[in-house]
Amino acid sequence: MRMTMEEMKNEAETTSMVSMPLYAVMYPVFNELERVNLSAAQTLRAAFIKAEKENPGLTQDIIMKILEKKSVEVNFTESLLRMAADDVEEYMIERPEPEFQDLNEKARALKQILSKIPDEINDRVRFLQTIKDIASAIKELLDTVNNVFKKYQYQNRRALEHQKKEFVKYSKSFSDTLKTYFKDGKAINVFVSANRLIHQTNLILQTFKTVA
C-alpha cells in the first residue's frame, strides 16, 4: 500500500525526531573528548553521524542500553528536554547579517525556556509564567522568520514556508498538550511535546542554513 504525502512527511519527522539524542546527548560528549583527544573525538563523531543516518534511532538505543546495563533509572524524555537547549553547530546559521544572527538568538531563547519546563512544571505559578514566556518566544521567532522573508529572496522559498508551517503546527500541538496537562496532570506528554517543538526550532535553523 502506498503512503500518502502526509504519511511520508510524518514518517520523515519521526525518523529525524528519533535522532535527537545524537546532538542533545552525544555532541556535548564529543566536545569534551576533543579537549583530550581531538582525532579520536572527530573519528567517533563521524562514525556516530554516519551510523545514525543509516539507522535512525541507533544513538538512542545505545544510550538506553548503557543506562540499562548500569541499572540507572532515568526519565529519558525529561533528561533529553533538559539537555536540548544547547546550540548545535550543524544547525547554527553562519551568515553574518543581523537578521540571521537574530534568528539564531530567538531560536536559542525559545529552546532555553522550553528546556526549563521540568524544573518549573510542579510550581503552578512559575509554570504559568513559563508558558507565557514560551508564547512570547514563539511569536518573536516567527516575527524574525517573517523579517528574513521580507528582506531576502529565496529560490527555495517553498521549503522555508513548509518548515514555518510545521513549526506553527507543532506550536499549536504544544498548546493543546498544555491544556490537556491541566486536566490529566501527565507531565511526560508535555516533555514529549516540548522536545518536538525544540526539534522543529532546530529544523527552521537547518532549513535557512541550507537554502541561505
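Each residue, glycine too, has its Cβ placed from N, Cα and C.
The annotation that Swiss-Prot gives for the mutagenesis experiment Lys132 to Asp reads: Loss of interaction with CCM2 and PXN; when associated with D-139; D-172 and D-179. The Cβ neighbour count for Lys132 (mutagenesis position), using a 10 Å radius and every protein chain shown, is 11.
Around Ala135 (mutagenesis position), there are no C-beta neighbours below 8 angstroms that are at least 6 residues distant in the chain. Annotation of the published mutagenesis Ala135 to Asp in Swiss-Prot: Loss of interaction with CCM2; the original residue is retained in the structure shown.
In this view, Lys139 (mutagenesis position) is surrounded by 13 other Cβ atoms within 10 Å of its Cβ, with every protein chain counted. Secondary structure from DSSP puts Lys139 (mutagenesis position) in a helix. Quoting Swiss-Prot on the mutagenesis of Lys139 to Asp: Loss of interaction with CCM2 and PXN; when associated with D-132; D-172 and D-179.
All protein chains shown were included, and the count of other CB atoms within 10 Å of the CB of Lys172 (mutagenesis position) stands at 11. For the recorded site, Lys172 (mutagenesis position), the DSSP three-state label reads helix. Here Swiss-Prot describes Lys172 to Asp as a published mutagenesis experiment; the accompanying note says: Loss of interaction with CCM2 and PXN; when associated with D-132; D-139 and D-179.
Here the residue is the original one, but Swiss-Prot notes a mutagenesis experiment at this spot, Ser175 to Asp: Loss of interaction with CCM2. Cβ environment of Ser175 (mutagenesis position): no same-chain residue six or more positions apart lies under 8 Å away.
In the shown protein chains, 8 other C-beta atoms lie within 10 A of the C-beta of Lys179 (mutagenesis position). In the three-state DSSP scheme, Lys179 (mutagenesis position) is classed as helix. One mutagenesis experiment catalogued in Swiss-Prot, Lys179 to Asp, is accompanied by this note: Loss of interaction with CCM2 and PXN; when associated with D-132; D-139 and D-172.
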